[in-house]
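A.B. asks: So Swiss-Prot lists these for the protein:
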MUTAGEN   Thr32 to Lys  Abolishes interaction with REP2 and STB
MUTAGEN   Tyr43 to Ala  Abolishes interaction with REP2, but not with STB
MUTAGEN   Ala50 to Asp  Abolishes interaction with REP2, but not with STB
MUTAGEN   Val78 to Lys  Abolishes interaction with REP2, but not with STB
MUTAGEN   Leu154 to Ser  Abolishes interaction with STB, but not with REP2
MUTAGEN   Lys297 to Gln  Abolishes interaction with STB, but not with REP2
MUTAGEN   Tyr317 to Ile  Abolishes interaction with STB, but not with REP2
VARIANT   Ala8 to Val  In strain: ATCC 44827 and ATCC 7754
VARIANT   Val22 to Ile  In strain: ATCC 44827 and ATCC 7754
VARIANT   Pro38 to Ser  In strain: ATCC 44827 and ATCC 7754
VARIANT   Asn231 to Ser  In strain: ATCC 44827
VARIANT   Lys261 to Arg  In strain: ATCC 7754
Amino acid sequence: MNGERLLACIKQCIMQHFQPMVYDESRCVIETTRGTFPVPDNYKKYKTLAFAFVGHVLNTDDTPVIEKELDWPDPALVYNTIVDRIINHPELSQFISVAFISQLKATIGEGLDINVKGTLNRRGKGIRRPKGVFFRYMESPFVNTKVTAFFSYLRDYNKIASEYHNNTKFILTFSCQAYWASGPNFSALKNVIRCSIIHEYISKFVEREQDKGHIGDQELPPEEDPSRELNNVQHEVNSLTEQDAEADEGLWGEIDSLCEKWQSEAEDQTEAEIIADRIIGNSQRMANLKIRRTKFKSVLYHILKELIQSQGTVKVYRGSSFSHDSIKISLHYEEQHITAVWVYLTVKFEEHWKPVDVEVEFRCKFKERKVDG
């Protein structure tokens, strides 16, 4: 980490979300876009802490204009909050030392009462551990090592608790292109995301019209369990294409062509609706569409399990939802301390809808419990 990034992380711990404000020394007030706040005497030598507290108020009070008189805590409480954020910041943990904290106190908290305990979020009850840890890895030299380390800790509550101080919420964001810099996996993921989105669009239009007119009295085959493993992903895709071509080569060929190109959301919806009109009312085509949709979901979930290094022990929990360029998938882990997992796969583009990356956002929640041993 260079000096500029280190300073940015420390500033983030002082004020988690930037708020424009000015300290008027002539009037001893802090002016903001949402109000003016008189600074009490015990904060006049701790301007950084005064800014941090006002920033905390602005972030936690939704009132457009704050007119009430603030209940300013002891400055040491604000200082404790900043230290707590720094200690638990994922990018700063390696820099924390006695000398670092001593220098921090000499800079922004010299002379504070060391007997004051707690933070702004929990006064008088000891240092509060933040309930969220956020990671973002987008550069090739770091992604694979960092992401692999995170997933190796994920299933072991003792490791997570000791490494991340009993946090219960994690958001890991990383570049798939950097994670899978070589090999077929990255390309396969981009392609199956596109195929899944197109089939979701078409199915949405078909189901909407089916609900209106109760079309398709013939029972369709039940949807396959998308979480089962596929031994050979490429074989599944190839056999799928051959099977559908036998039913209606022209129609499925058009869908395949649409899957091969990225374009605007409006263009996708227009073409998907036109194709859906040719499927509605034809029970065989509707059945084949459902098979295709299920197969692409299976391929997607198979690749996703490889991506999060969880083959065979993770199940799709509440299905998935989609937008024009992203898919959200809910997962269920067998470990009891992992209570909820959502994975967001978002395609990133250059000009002319050229896909260049898939940004992965892995969100999980834990159930806090005692550490073994």
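Note: Cβ is positioned from N, Cα and C throughout, glycine not excepted.
Keep in mind that this structure shows the original residues, not the substituted ones.
Just so it is clear, the model here is predicted, and its values are computed rather than measured.
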A.B. asks: Check the Cα-Cα distances from Tyr43 (mutagenesis position) to the recorded positions Ala8, Val22, Thr32, Ala50, Leu154 and tell me which is shortest.
C.D. replies: Ala50
A.B. asks: By a simple count of other Cβ atoms within 10 Å, which of Lys261, Lys297, the recorded positions in the record, is least packed?
C.D. replies: Lys261
A.B. asks: Among all chains shown, work out which of the recorded positions Ala8, Val22, Val78 has the most CB atoms within 10 A of its CB.
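C.D. replies: Neighbour-count leader: Val78.
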A.B. asks: Within 10 Å of Val22 (variant position) (Cα to Cα), which of the recorded positions Thr32, Pro38, Ala50, Lys261, Lys297 do you find?
C.D. replies: Thr32
A.B. asks: Cα-Cα separation of Leu154 (mutagenesis position) and Lys297 (mutagenesis position), in Å?
C.D. replies: 25
A.B. asks: Using DSSP and collapsing to three states, where does Thr32 (mutagenesis position) fall: helix, strand or coil?
C.D. replies: strand
A.B. asks: Sort the recorded positions Pro38, Ala50, Lys297 by C-alpha distance from Lys261 (variant position) and give me just the closest.
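C.D. replies: That would be Lys297, nearest by Cα distance.
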A.B. asks: Starting from the Cα of Val78 (mutagenesis position), work out which of the recorded positions (Thr32, Pro38, Ala50, Lys297) are within 10 Å.
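C.D. replies: Cα within 10 Å of Val78 (mutagenesis position): Ala50.
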A.B. asks: What does the structure give for the C-alpha distance between Pro38 (variant position) and Ala50 (mutagenesis position)? Integer Å is fine.
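C.D. replies: About 10 Å separates the two Cα atoms.
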A.B. asks: In whole Å, how far is Ala50 (mutagenesis position) from Thr32 (mutagenesis position) when you measure between their Cα atoms?
C.D. replies: 13
A.B. asks: Calculate the distance in Å between the alpha carbons (Cα) of Lys297 (mutagenesis position) and Ala50 (mutagenesis position), and round it to a whole number.
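C.D. replies: Their Cα atoms are separated by 52 Å.
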A.B. asks: Under a three-state reduction of DSSP output, how is Lys261 (variant position) classified: helix, strand, or coil?
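C.D. replies: Looking at the DSSP assignment, Lys261 (variant position) belongs to neither helix nor strand, so coil.
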A.B. asks: Measure from the CA atom of Ala50 (mutagenesis position) to the CA atom of Ala8 (variant position) and give the result in Å, rounded to a whole number.
C.D. replies: 19
A.B. asks: If you count Cβ atoms within 10 Å of the Cβ of Tyr43 (mutagenesis position), leaving out that atom itself, what do you get?
C.D. replies: 22
